[in-house]
Amino acid sequence: MTRDTNSNVGRRSVLKAASALGAFLGLGGVASATPGREPGPKKDEIIVGVSERVSSTEATVESKIPTNAEIVHTNETLGYVAVKFPSNAAEQARENFKRNVLQEDDIEYAEDNATYETLEVPNDPMYGQQYAPQQVNCEGAWAETYGDDDVVISVVDQGIQYDHENLAENMDGSVSDYGYDFVDDDGDPYPVSAGENHGTHVGGIAAGGTNNDTGHAGISNCSMLSARALGDGGGGSLSDIADAIQWSADQGADIINMSLGGGGFSETLDNACQYAYDEGTLLVAAAGNDHGGSVSYPAAYDSVMAVSSLDEGETLSSFSNVGPEIELAAPGGNVLSAVNWDDYDSLSGTSMASPVAAGVAGLALSAHPGLSNDELRDHLHDTAVDIGLSDDEQGYGRVDAELAVTTDPDNGDDDDDDDDDEDDPGDGECGDETNTATADGELSGGWGGNPSDTYSYELSTDNPCHATVTLDGPSSGATFDLFLTLDGRTPTTSDYDRRSYNWGADEEIEVDLDGDEELGILVDRYDGSGSYTLTIEELGS
């Protein structure tokens with residue numbers, strides 16, 4: 001089975017079991033950390049990812065590490081290990097290991113166990129009155145639903161004060177202590193100090209108690225899980241964050257909020273986000289606070305919905321990152337929410353905008369419980385309000401709770417739309433126009449062999465809507481893999497947008513098109529040799 005095909009499973013809290021059993025089973029393929037492993041950032045570690053064809057992740061890597069290094073963490077589900085070098089090891093030693101291990105069979109990637117940070121911007125001492133729920137029209141949504149407690153939002157962040165006066169009633173009691181602590185590797189995600197406020201504040205925005213005569217109004221009354229992956233200082237390791245994402249999906253979270261970023265592109269984090277998306281979870285993340293810089297990861301991954309920040313006047317926040325990955329905008333400047341201990345404060349950052357969008361997603365899913373994650377994502381796009389910013393600043397627009405709840409996802413918000421747009425060629429069924437291209441090649445190993453071929457393909461139909469890339473290789477004795485990019489860059493085995501890699505030499509990738517893509521294709525030899533035929537079928541409407 002390929003990993004690039006989204007399953008779009010509708011999550012309806014599939015693991016609502018007894019607390020202790022739910023917590024035990026929820027850790028699935030996440031191995032315990034080595035005793036004594038320091039929490040938080042892990043600059044001395046290298047993460048090594050392996051092919052999903054191997055039977056044991058740890059055994060595959062163990063024989064390939066230097067004698068002064070050790071495997072300190074394993075995640076069999078995501079297929080990676082963390083290899084720790086001594087703190088006094090030369091930087092070049094780690095770089096040499098990353099380069100050399102990539103030459104080994106079944107090794108997919110090697111990268112630093114980077115540090116990600118909370119995306120909070122320090123606020124002024126003057127705090128404005130709460131405005132975020134009003135800006136996204138929560139009142140109209142609340143007339144229909146305050147949020148269903150069967151809808152679960154997992155907050156991957158610092159710990160949440162789960163007994164906070166305005167959060168306790170919305171914590172998901174199906175899991176012991178309402179979550180898991182990946183920083184300290186224990187079952188209690190409670191914050192360790194009063195200053196560890198970020199997770200409590202973010203959680204209070206998405207699912208703080210509403211209409212309960214207490215404190216502030218959160219966006220929704222959906223249930224909430226705390227996946228503590230960032231430590232007291234606001235930083236967290238790549239492996240802890242990836243494990244927290246996987247765990248959240250395995251717990252049945254419908255929505256994962258990630259108000260964090262800053263570590264750059266990571267195969268491990270990309271795989272974790274794609275894993276959760278394939279499990280049916282909608283992932284929402286903060287765009288970043290680099291004052292107009294490019295969208296940070298994990299928000300920039302295809303599987304994640306990136307959210308920019310607005311101020312009270314619906315202008316783009318000065319700190320907000322922008323770019324083509326932005327899908328929604330939401331209020332993020334001076335947002336009032338809960339903080340430790342049973343207190344309240346206003347904070348600013350795309351960290352605050354992301355949980356607003358996550359909370360609206362929770363309201364929408366409460367009103368339309370049959371939606372898959374893909375359908376929910378599209379519905380939030382369709383019901384967003386254009387506030388006059390550029391696409392790179394607002395994406396589809398400012399998220400709107402009332403429209404997301406009251407608009408029928410099947411019919412849209414205007415019954416006359418179909419009649420008005422009958423002549424729009426983009427509204428035809430996908431497949432009215434077809435273009436097919438083929439190429440033949442041969443791959444072989446050894447000295448002077450040809451281990452891979454690359455191709456580029458420009459869309460040619462009037463309104464491209466779908467493409468299928470098919471690789472037909474030798475019937476036996478060879479294993480070929482197929483990689484695809486959507487922006488014209490040349491794909492590699494570590495830089496791609498879609499991939500298909502099975503045993504054997506026949507692969508296929510299907511992708512929906514918006515019309516502005518240019519396909520880059522890599523046919524790569526994993527084992528064996530032989531001839532192949534590459535076929536691209538483009539459909540237009």
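Cβ atoms are placed via backbone N, Cα and C, with glycine included.
Keep in mind the model shows the original residues, not the substituted ones.
Now, the feature entries from Swiss-Prot:
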DOMAIN    130-405  domain 'Peptidase S8'
ACT_SITE  D157  active site, charge relay system
ACT_SITE  H198  active site, charge relay system
MUTAGEN   S351 to A  Lack of protease activity
ACT_SITE  S351  active site, charge relay system
**Prompt:** Tell me, how many other CB atoms lie within 10 A of the CB of D157 (active site, charge relay system), whichever protein chain they belong to?
**Reply:** 32
**Message:** Under DSSP, is D157 (active site, charge relay system) part of a helix or a strand, or is it coil?
**Reply:** strand
**Complete:** So H198 (active site, charge relay system), by the Cβ count within 10 Å over all chains shown, scores 28
**Request:** Provide, as an integer number of angstrom, the distance between the C-alpha atoms of S351 (mutagenesis position) and H198 (active site, charge relay system).
**Result:** 9
**Request:** Within 10 Å of the Cβ of S351 (mutagenesis position), how many other Cβ atoms can you find? Include all protein chains, please.
**Result:** 33
**Message:** Could you tell me the mean pLDDT the prediction assigns to the domain 'Peptidase S8' (130-405)?
**Reply:** 96
